[in-house]
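Enquirer: Supplied in structure tokens, the structure appears directly below.
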Amino acid sequence: MATLATKKATLVAALKDLQRVTVAFSGGIDSTLVLKMALDVLGRDNVTAVVANSELFTDEEFDKAMSLAEELGANVQGTTLDYLSDDHIKNNTPDSWYYAKKMFYSRLNDIAANNGSAAVLDGMIKNDENDYRPGLKARSEAGARSLLQEADFFKTDVRALAQELGLTNWNKVASCSVSSRFPYGTTLTHDNIAQVMAAEKYLRSLGFPTVRVRFHNDIARIELPEARIGDFLVFNDRVNRQLQSLGFRYVTLDLGGFRSGRMNDTLTKAQLATFA
């Protein structure tokens, strides 16, 4: 297996070949490492960071990503995407994330064409080759590059190099689109999205940074890391009251704990194979 130094060298060589790039930037550790390395290798004038603002991510996440890109010294621009204008996304179909990523990559390609970039870069890593990843198909169709994935970076590699480079978010908890909180086939609205976002914000304020509130109409199913379930029990009453005030009739705690991609358990083998 290649060492971290070897993987870093592969990443540097790939960046040098591209000369000028546009980076899809979310503020997460993966895209932060891509942006930092691009800036170090190519210089500020040859790198543009793009942050998407949409209904599926919080305003707080957008603002933090914009600020972080600026702190890193990047030329950064925000772009607004109306994901709910696409019926596949609005109806949360099993392939909805393909259409969401397709919309984003299309916007990124337009921006890259305008600034003369040789490529659009994202933060996908080797771990992203597993599970159900419709975003991989959208990326391939758009011609975007995942240099971390190409250089065999796993999450442990990303965190190690990010820490080595002094990136403040090297151990940041991963986040993802709020659509992942809804069962496939659930119609996404501004109201139920806001309901879930408010519930998760409240739970994070209690000291649970890794949390998911899965939406099942009038039922909120809370997922936490199994090691934190015991800590959570002292907050039962206040959490129940707060989430009921947000519109949930029943508030439940999933004893199976947190697991990313949980909603994909309902997909058939044929559906999973669509984007394999």
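Note that Cβ sites are derived from N, Cα and C of the backbone, with glycine treated the same way.
Substitutions noted, but not modelled.
What Swiss-Prot records for Cys176 is active site, nucleophile and sulfur donor. The annotation that Swiss-Prot gives for the mutagenesis experiment Asp30 to Ala reads: Loss of activity. A mutagenesis experiment is reported in Swiss-Prot for this position, Cys176 to Ala, and the note states: Loss of activity.
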Enquirer: Please give me the CB contact count at 10 A for Asp30 (mutagenesis position), counting all chains in the structure.
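Expert: Taking every protein chain into account, the count is 24.
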Enquirer: How would DSSP class Cys176 (mutagenesis position) in three states?
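Expert: The three-state answer is coil.
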Enquirer: Who sits close to Cys176 (mutagenesis position): which same-chain residues at least 6 apart have their Cβ under 8 Å from its Cβ?
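Expert: The answer is Ser260.
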